[in-house]
Amino acid sequence: MSGVQTAEAEAQAQNQANGNRTRSRSHLDNTMAIRLLPLPVRAQLCAHLDALDVWQQLATAVKLYPDQVEQISSQKQRGRSASNEFLNIWGGQYNHTVQTLFALFKKLKLHNAMRLIKDYVSEDLHKYIPRSVPTISELRAAPDSSAKVNNGPPFPSSSGVSNSNNNRTSTTATEEIPSLESLGNIHISTVQRAAESLLEIDYAELENATDGWSPDNRLGQGGFGDVYRGKWKQLDVAIKVMNYRSPNIDQKMVELQQSYNELKYLNSIRHDNILALYGYSIKGGKPCLVYQLMKGGSLEARLRAHKAQNPLPALTWQQRFSISLGTARGIYFLHTARGTPLIHGDIKPANILLDQCLQPKIGDFGLVREGPKSLDAVVEVNKVFGTKIYLPPEFRNFRQLSTGVDVYSFGIVLLEVFTGRQVTDRVPENETKKNLLDYVKQQWRQNRMELLEKHLAAPMGKELDMCMCAIEAGLHCTALDPQDRPSMNAVLKRFEPFVTD
């Protein structure tokens, strides 16, 4: 007897034995069809399942026919909900009940999905929903699951090495925290498959590399955990330790999925302008990701370095252009290296990291999503993710995801780099009602030289042409209509006359 059938049979036996339940309530719990689920509940359930991207596991578990699987896949490619189509087929054509769906979720260990529909099944089945998060030691002995998570749900966060989400909540060393494999059906073998060519590092080595997680080696602290400087195998590394401080189980799952997302994509794409991931550790006290240490800090920090207590020299015009060029190359690689474009989703100065030679590398891959097959196509997603002030209006307002999202974000970065202003800065006093983009548009028409960073000598000759080319590219990248934005390849072609490497 299958796991689904076993759960149903046990529930039915318990219902028959329970004489205190009313006949009408028992009848509802056992026979309510999936198609009768209230629309808000169904919408929430589909959004959750789509975020986990588990429709293939669901289809496999119930043995849908190949043509039905193809039908679901086709709906997903059109930007529609794959989970909703699964429910249409399995719940509609075959008239399955909510209780059967609950049993299916139990079999695949989709515990949060079980919670979403628990009010529509017998209370006797509620005992199958785990009350607490399993610990690392419990999961190490747990069997593998065929369910997997391909893309974490689109919640905004800063999960890169820069760890720009500065949540100062503390945690103790003995606190029980979930590992990468403990939530969202991410098991050890799933993580290891995603990191096939990546080194799995012994936790004790990382503990030793950081002098026992010494506070002196801590580079930053955020909502997802802490980042430490370490010396491992004679390499200077940055080690991100996952603490998952949120008390909310759903939020813990989001954080875990984003960590898995980062592991999956940083391992599968290698480029000079994409942050190098050296290895991972999931069998010790806390899950860890190990990166190349970027000694130059973030672009955001360098752009504000003149305001620091120990100020650094302002980046030169040529350095600003080189950083912009390298970032553009990294984004172009993400968009074109695979059959399906990868959309970073959170391009901003805080996620552009610099090595000791000021060469840029894009970090924070927790929000990367696979986009539509074509570079100029659009897919509608369930939630907006990323840093909103860097996101285009069609994504913020209508959740329309395309490579144009990254292009727009890069355009804002270009304007920040060459004007020396942050997107959140107030523009000059007589222009207080204008944001950075509106201000640049106005000055571009009236007095272009006023736009340039004031902490540097005014550029001249070819250097001036280079700066104006970059600002103009920033304006084109931030066009309101995504169809008017250039591709990253077109941006690189604009930069070609000024490339010296």
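Residue numbering: from 1, along the chain as shown.
Backbone N, Cα and C define each Cβ position, glycine as well.
Just so you know, the substitutions we noted aren't modelled in this structure.
As recorded in Swiss-Prot, the features of this protein are as follows:
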type: ACT_SITE; residues: Asp346; note: active site, proton acceptor
type: BINDING; residues: 219-227, Lys240, 348-351, Asp364; note: ATP binding site
type: DOMAIN; residues: 55-121; note: domain 'Death'
type: DOMAIN; residues: 213-499; note: domain 'Protein kinase'
type: MUTAGEN; residues: Lys240 to Arg; note: Abolishes activity
type: MUTAGEN; residues: Asp346 to Ala; note: Reduced activity
type: MUTAGEN; residues: Ala350 to Glu; note: Reduced activity
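Among the recorded positions Val227, Asp346, Ala350, Asp364, the ones whose Cα sits within 10 Å of the Cα of Lys240 (mutagenesis position) are Val227. There are 26 other CB atoms within 10 A of the CB of Gly225 (ATP binding site), with all protein chains counted. Under DSSP, Val227 (ATP binding site) is assigned to a strand (E or B) in the three-state scheme. Within 10 Å (C-alpha to C-alpha) of Ala350 (mutagenesis position) lie the following binding-site residues from Leu219, Gly225, Val227, Asp364: Asp364. Under DSSP, residues within the domain 'Death' (55-121) fall into helix, strand and coil as 50 helix, 1 strand, 16 coil. A straight line from the CA of Val227 (ATP binding site) to the CA of Asp346 (mutagenesis position) spans 19 Å.
Between the CA atoms of Leu219 (ATP binding site) and Asp346 (mutagenesis position) there is a gap of 21 Å, rounded to the nearest whole number. Of all the recorded positions listed here (Leu219, Val227, Ala350), the one with the fewest other CB atoms within 10 A of its own CB is Leu219. Every protein chain considered, the tally of other Cβ atoms within 10 Å of the Cβ of Asp346 (mutagenesis position) stands at 28. Distance between Cα atoms for Asp364 (ATP binding site) and Asp346 (mutagenesis position): 8 Å, as a whole number. In the three-state DSSP classification, Asp346 (mutagenesis position) falls within coil. For the recorded positions given as Gln221, Lys240, Asp364, the lowest number of other CB atoms within 10 Å of the residue's CB is seen at Gln221. Taken as a whole, the domain 'Protein kinase' (213-499) shows an average pLDDT of 88 in this prediction. In this structure, the C-alpha atom of Asp346 (mutagenesis position) lies 19 angstrom from that of Gly225 (ATP binding site). According to its DSSP assignment, Lys240 (mutagenesis position) is in a strand.
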